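Annotated features in Swiss-Prot:
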- 187-196: domain 'Laminin EGF-like 4' (DOMAIN)
- 416-461: domain 'Laminin EGF-like 5' (DOMAIN)
- 462-516: domain 'Laminin EGF-like 6' (DOMAIN)
- 517-572: domain 'Laminin EGF-like 7' (DOMAIN)
- R78 to A: No change to herarin-binding (MUTAGEN)
- F202 to A: No fibulin-1C binding. No change to fibulin-2 binding (MUTAGEN)
- K206 to A: No fibulin-1C binding. No change to fibulin-2 binding (MUTAGEN)
- C445 to S: 20-fold reduction to fibulin-2 binding (MUTAGEN)
Amino acid sequence: MPALWLSCCLGVALLLPAAQATSRREVCDCNGKSRQCVFDQELHRQTGSGFRCLNCNDNTAGVHCERCREGFYRHRDRDRCLPCNCHSKGSLSAGCDNSGQCRCKPGVTGQRCDRCQPGFHMLTDAGCTRDQGQLDSKCDCDPAGISGPCDSGRCVCKPAVTGERCDRCRPGYYHLDRANPEGCTQCFCYGHSASCHASADFSVHKITSTFSQDVDGWKAVQRNGAPAKLHWSQRHRDVFSSARRSDPVYFVAPAKFLGNQQVSYGQSLSFDYRVDRGGRQPSAYDVILEGAGLQIRAPLMAPGKTLPCGITKTYTFRLNEHPSSHWSPQLSYFEYRRLLRNLTALLIRATYGEYSTGYIDNVTLVSARPVSGAPAPWVERCVCPAGYKGQFCQECASGYKRDSARLGPFGACVPCNCQGGGACDPDTGDCYSGDENPDIECADCPIGFYNDPHDPRSCKPCPCHNGFSCSVMPETEEVVCNNCPPGVTGARCELCADGFFGDPFGERGPVRPCQRCQCNNNVDPNASGNCDQLTGRCLKCIYNTAGVYCDQCKAGYFGDPLAPNPADKCRACNCSPMGSEPGECRGDGSCVCKPGFGGLNCDHAALTSCPACYNQVKIQMDQFTQQLQSLEALVSKAQGGGGGGTVPVQLEGRIEQAEQALQDILGEAQISEGAMRAVAVRLAKARSQENDYKTRLDDLKMTAERIRALGSQHQNRVQDTSRLISQMRLSLAGSEALLENTNIHSSEHYVGPNDFKSLAQEATRKADSHAESANAMKQLARETEDYSKQALSLARKLLSGGGGSGSWDSSVVQGLMGKLEKTKSLSQQLSLEGTQADIEADRSYQHSLRLLDSASQLQGVSDLSFQVEAKRIRQKADSLSNLVTRQTDAFTRVRNNLGNWEKETRQLLQTGKDRRQTSDQLLSRANLAKNRAQEALSMGNATFYEVENILKNLREFDLQVEDRKAEAEEAMKRLSSISQKVADASDKTQQAETALGSATADTQRAKNAAREALEISSEIELEIGSLNLEANVTADGALAMEKGTATLKSEMREMIELARKELEFDTDKDTVQLVITEAQQADARATSAGVTIQDTLNTLDGILHLIDQPGSVDEEGMMLLEQGLFQAKTQINSRLRPLMSDLEERVRRQRNHLHLLETSIDGILADVKNLENIRDNLPPGCYNTQALEQQ
């Protein structure tokens, strides 16, 4: 079978449409620059040599590789073509002359057009700019307001700048700034004023995070909002976050960067950032700003660039809507200002890919504040119109209220509508108490009721569910509910807000509370109408998703629509249109292949079996396989020693047969190779002809379309002619009736019969003329039909490819084109004839009218000859009408035939496409080996990446082992220190037991303490088994020192001092206990203070609740508020302040006690050090000491 596949592949390779160079120079004449060419029929027809060179070397191009490619040149014909290397900005094109000189733009010079001429500067896409010194000396422009150099002697201002010197802002703008691409900043003023100027009351203020002490309130989150670890580097004074997965992690800014940042508009946000490892490809979501329901984002770098690895770089972003700031989506001016007014989130991407780490430092947001200092001229001061006040016209003036409270400072201010012309609350519009008309008493309505505007003394319940308050719109007297729950809107809170669905009142079915639409994050959060507000069906799915909840992929796409990363959601099916079912792929992206195709994308021909043309090859290969198996059997017998001398003879014979068969196969292959080359040439020729036929068929199709259009025009004109003839017939009938009823008196009106006869003859002549025109039109239609049929027949012959040579094909095509041109001319002639017939018919109609007028003037004429002549004219008109009807039918048949011919032409075109598809299948088989090699390369790359990851993990493990080793060594060092301390404790314990054996009761306490120390040391020895030997040595040392009691007199005093210190320790212990007791008491007092504070806060909440109640406030309510405030102040002064003073005093005393304890501990440590020095100075050995007392 392997040999069979090899034969198949060999056959496919021999069919490739390229001709290898042969010894005949007339085949591939490529000037030594290529060894491949292909036959081109059109080139052969034009030049007589039909071979076109392929894959020209040495940067050459042309039919015979005779010239250099675009952007290359050479000094002589046989030289290599060298690159021009023309500068992309300074040259007019990529080409150059034979010397390598590029064509330069104005003001540019150099062989490569890469530098400016003297007197010019700044090379740009438009060339070099002339120096200012070369310009008009009167050109005096403000550099902050011009958009470019003053080349023409006049200043070219930025869009928001005006003035002869570009030194003034246009009306509605302020603050001329050189860094502003618009020149000046538009007045904001919340949209209430277009007049403003720079404020002198604000100074520059920078909101920064330098991370010198800690993370400064920053956090780290994943894309889905889950928290991530954020680390602070004490060494580098920055923060960083790492990720093991590809999902990105973001730095989240603290509250000081959020909130109302209006004064930062037009200023910069900058930070230092670096990334280690990872993908390092910037994305559109690197920096994200959110606020007021809007979101904008920007990449760290331009698309196509890569973030530097391990290098800290400062990134700066301008906070405005100008396209140069690279924020997307691009907001309007007021949308951007609205976002900055309520900035709710600032996120900076930290990681890029797996095992990525991002570092951030020196975050700076340029802002301003109303204090003295360096001026901030970008802050505006508005000139407010009537009804507004404040620096930014953000407040309503006295006597005005907010028209729409939900818009906040963006809402318009309108006059108060209080009875008596009184003032009102600027935000709610409620009239102040005492400002109403004193003659009318208004009822004080509770929550859930409102004043009837027609009867202010009565209260009506609000038409709101759940007892929500309401108010009356002054203009329309409409009752509107206030404070609807989240997700609910409408005048009666009866509708779900945008982004929510349900039916709060059950007006269209069962009651369903409003809930957020579940579209699986597959809609644009900034868009409106993402889902149906009643059913919740998602209407604007993005990321190629579909379904009720955007939880499915659209037809022709696959992937996970619920993936958090948009790049991992639905992707287009990458299926071969030739080998796959249209518009279908499976959930894993694999395509549904047609029969005979395979592979993930159905782009590989399925190699289940060879085509039918290889059956003979398969039979021959089966025979060779059988012979090979018999040879193997003979060899096995020969190796086994069986069969005597007969086997070698048979083996040799079979080998000779095999060699002969191989020679035959080789000869056949060589013959087949020549045949295959001829087939390849013919295939290339057939492809070229196929392209020509396809082009000509397209021309025929266009011609048929034009003929159809002309036919429609002719049909319309024939219908017009028929209509005119009908009108003529009616006119003639009327004339005949008049003639029949006319009596002519010879004495009054005598008209000779010759006059009527001449009129009748003229009418007859006109009718004959129309008949001839109709016959001519019919003949033209028949000729058009014949020519179209001939063209269709010839097209069929051409596409079938049978029955003639290339020259015959060429002649046939030329004949077909001639017929086509003749058909076009006939169509034009037909159009002219139809137009002429139309004109003639109209003339006849007008003449008939004149005849009718003449006849109407004849009163009482009774001439039988006139009646006969009129009947003859009518018959002539009837025959003309019948002829026109037949002509119309003929045109209809031609039009129908044109439709059929178009259908047949389309079928022929589809046949050509099918043949082209067969050729593409052969090419796809030839590319199979290449695809397999690419797959092997991909597998090799994957293996390399896996090995690299393993190496990285091993290195990290090595570092961890080194860290653990260092910790173990440190623990071993501490172990020796602990052992030494245990030995010292045991030594001192033995000394205390020997020296204080007959001490007084005061020293007994020290002995007990030493015993306890011995017990502690014994427990430590049990825990550390390796210290038993040292404990024994310590015991031996204690026995040796027992014999030198005389030398311990001085040490006795030290031990007494130690006992005294222990007594002090006990005293300090009591002091500590006292401190603990006092701390507990302080905690109790703090708890009591907390209760008091909570009571005070409850009182304040109650006061604020009373203040927030709608409606007017009477004097009694004001007195209750004042009493509540007085009680709260009294409670704070009488209870909280003494408690705070007492707590501060106790904290001071505790600090003093701690200081005393630290001093005592230092003294004890010094005594221990002194004892250690005494012990070290004692001489070793045994001594015969005297008893302390003589008996």
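In case you wondered, yes, glycine gets a Cβ from its N, Cα and C as well.
This is the original sequence, none of the listed changes applied.
Separation of the C-alpha atoms of K206 (mutagenesis position) and C445 (mutagenesis position): 50 Å, rounded to the nearest whole number.
Shown in sequence order, the list is empty: the chain has no residue 6+ apart in sequence with a C-beta less than 8 angstroms from the C-beta of R78 (mutagenesis position). F202 (mutagenesis position) is 46 Å away from C445 (mutagenesis position) when you measure Cα to Cα. In terms of DSSP secondary structure, the domain 'Laminin EGF-like 7' (517-572) contains 3 helix, 10 strand, 43 coil. Look at R78 (mutagenesis position): DSSP puts it in coil. For the mutagenesis positions shown (F202, K206, C445), fewest C-beta neighbours within 10 angstroms: K206. DSSP classifies F202 (mutagenesis position) as coil under the three-state reduction.
Taken together, the residues in the domain 'Laminin EGF-like 5' (416-461) have a mean pLDDT of 70 on the 0 to 100 scale.
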